[in-house]
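Q: Features from Swiss-Prot:
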- 127-162: domain 'UVR' (DOMAIN)
- Glu244 to Lys: Loss of activity (MUTAGEN)
- Phe528 to Cys: Loss of activity (MUTAGEN)
- Gly646 to Asp: Loss of activity (MUTAGEN)
Amino acid sequence: MPSLSTPPSQNLAFSPAASATSSRLTPSSKRSFYPHRLPDPTALCRCSSSSGSNSSSSSSSDDNPRWDSAIQDVLKSAIKRFDSVLSWYATLDNDDGEQGSENVEKIDDDWDWDRWKKHFDQVDDQDRLLSVLKSQLNRAIKREDYEDAARLKVAIAATATNDAVGKVMSTFYRALLEERYKDAVYLRDKAGAGLVGWWSGISEDVKDPFGLIVQITAEHGRYVARSYNPRQLSTSAAGAPLFEIFLTLDGKGNYKKQAVYLKWKEIFPDVPTMPSRTLTPGRFLTSPGRKEDTGNLAVESSEDEESDNSDDDSDLLEESSGFQSFLRDMIPGVKVKVMKVTAPGRVDKDFISKVIEQIADEEDEENDLDIEDIDVEDDTKAEIDEKNADIELESVTDEIIDNNGGREIAVKFVIGDIVDRLSGNQPLKESLRSPANLESVENSSFYLRLEKDLNVKESKGVEGTTLVDGKGSRQSRRRIENIMGDLAKSIEKEKKISVKMLKDVGELLSLTLSQAQNRQQLSGLTKFRRIDVTPSLDPLDGLYIGAHGLYTSEVIHLKRKFGQWKGGKESKKPTDIEFYEYVEAVKLTGDPYVPAGKVAFRAKIGRRYELPHKGLIPEEFGVIARYKGQGRLADPGFRNPRWVDGELVILDGKYVKGGPVVGFVYWAPEYHFVMFFNRLRLQA
């Protein structure tokens, strides 16, 4: 059997053509990613014998021609595959480069307001989708459908990939955990991570004495600032959204923020209303000569010459038609005489029914008043004898007077309760976004400025949206200061309440409601300062909430300080300079007398300034300490501010659920009174 001869060993020597080709394989400066296509592969190499004569080499090549052709075929196929791979990657990269350049151009361009509004809609749609998916996930978990729950979790994760704020916050907390403080500071200052927390706001260019308390939280694609009133803070109720800060990332890796102010539309769908065009005074006013069949509900118009806002009666009367139908639905067959239509604000049906039930229960339990039915005959008889329209009080009035104005306190409580319910607890359905700017953003403060021109332009095209204007309430505010005092005097002297007094109380309630509703608004430039919510066991350090006056509750921030009082009567001689430790109560929410941001009271603390425990407040209340201090009083509008002597009282709070209680006694020359504050703890 013949044996196959082994082919001689051959060396591969590269020709000049091959070296030129290899030089083409080196990356050039113009095209750094892909080499040029190779020429004919036959020019790559040639076969030569390492040793032996020419005859032997020629004979061996003649004997084994198939080895040369096989090597060439292998090289050809390898080069073809290599070229095809290079061409495919080059085509793919060119397509991606074109798409990427287009995306970068879109993101790098400065967005106008219309482009931002499209982004707002996209974020809202994604947020609604996330809410639906999360609710479906909860239902799937409850019914133990884990396969469906797994799919929903994947869908939630896919939707959350567009959440720029969520990525920023997760990266921020991871950087803090890994002690990468440089990255954390960058995200805090540039990406808005430092805005999360509690802030107190005070208007810089508008005289707003009330102030704001807002909490900024990180949500899908935006930071949301919600405003809270004192009642919402004490009951942990939900706040009303006030402004938003949207976040995007451009093609260069820079963060862009756009702040928007939420102007809520005054739309209350639960209250029956009618278009103003179809309302005429003849439809709901009873003429002197005849009566209309209104279901035992008669509305009279009475003029008050002393009223400052009589010009607005026509607007107020338009709202009485819906009020009539509402009362017919709530109390069938009711007999009511409305002596004057005031503007108590648009109120929720369910809330009014609760108030009516509460009043009915109180009347059944206490039997304080017996209100007689007043029959409506004509306006002439009412004008001749106005005293017949007085509401007589029974013998229980003496008990009210003996209780030192207990009924007055109850009235204040009801008014304050209504104010707090209407000022933010009722969720508003629709809002209008208007542009705003963040300025001087720091770790402890920032400014929010509204763009007035765009605000006016946007508000003109939206029905039911009104800008805040306090001119209408300023005139009525002058008459309110002594209304409750006149009411108490009327009860004490005449044992009756006149109709005029009831009108004044109605105006007071109307103004208080309007003030509470407008208190959530912003205008111009507002400065926000960070609120430190770190828990503290020191009773003289932290947040406190208390009741004050007729308007609303107050939130103060107690702070320990060392030095001298500002604006005090201390001697300015260098030899008499004395430093001491003292505590200040700064108002986070104010009132028309002492606005927000001002010091409500202060007291020097320490054994040197401590007073005996026996004082105005009995020791049974758990008095821990008493310190001599000063309280601030002022006239409406913060006119004639003055310091009066007082004392700071600290109670142990054994009988109070909220912990320690702080009180301050005002020793004013004309009267003395005390204010109590309970500890307020906000979630960080």
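Each Cβ is built from the backbone N, Cα and C atoms, and glycine gets one as well.
In terms of burial and nearby residues, how do these features look in this structure?
A: Counting residues per DSSP class in helix, strand and coil order gives 33 helix, 0 strand, 3 coil for the domain 'UVR' (127-162).
In the three-state DSSP classification, Glu244 (mutagenesis position) falls within a strand. Around Glu244 (mutagenesis position), a 10 Å sphere centred on its CB holds 22 further CB atoms from the protein chains shown.
Taken residue by residue with DSSP, Phe528 (mutagenesis position) is part of a strand. Around Phe528 (mutagenesis position), the C-beta neighbours below 8 angstroms that are at least 6 residues distant in the chain are Trp199, Ser200, Gly201, Leu212, Val214, Ser445, Phe446, Tyr447, Leu448.
Packing around Gly646 (mutagenesis position) is summarised by its Cβ count: 25 other Cβ atoms lie within 10 angstroms of its Cβ, all protein chains included.
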Q: Can you tell me how far the Cα of Glu244 (mutagenesis position) sits from the Cα of Gly646 (mutagenesis position), in Å?
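A: Just about 43 Å between their Cα atoms.
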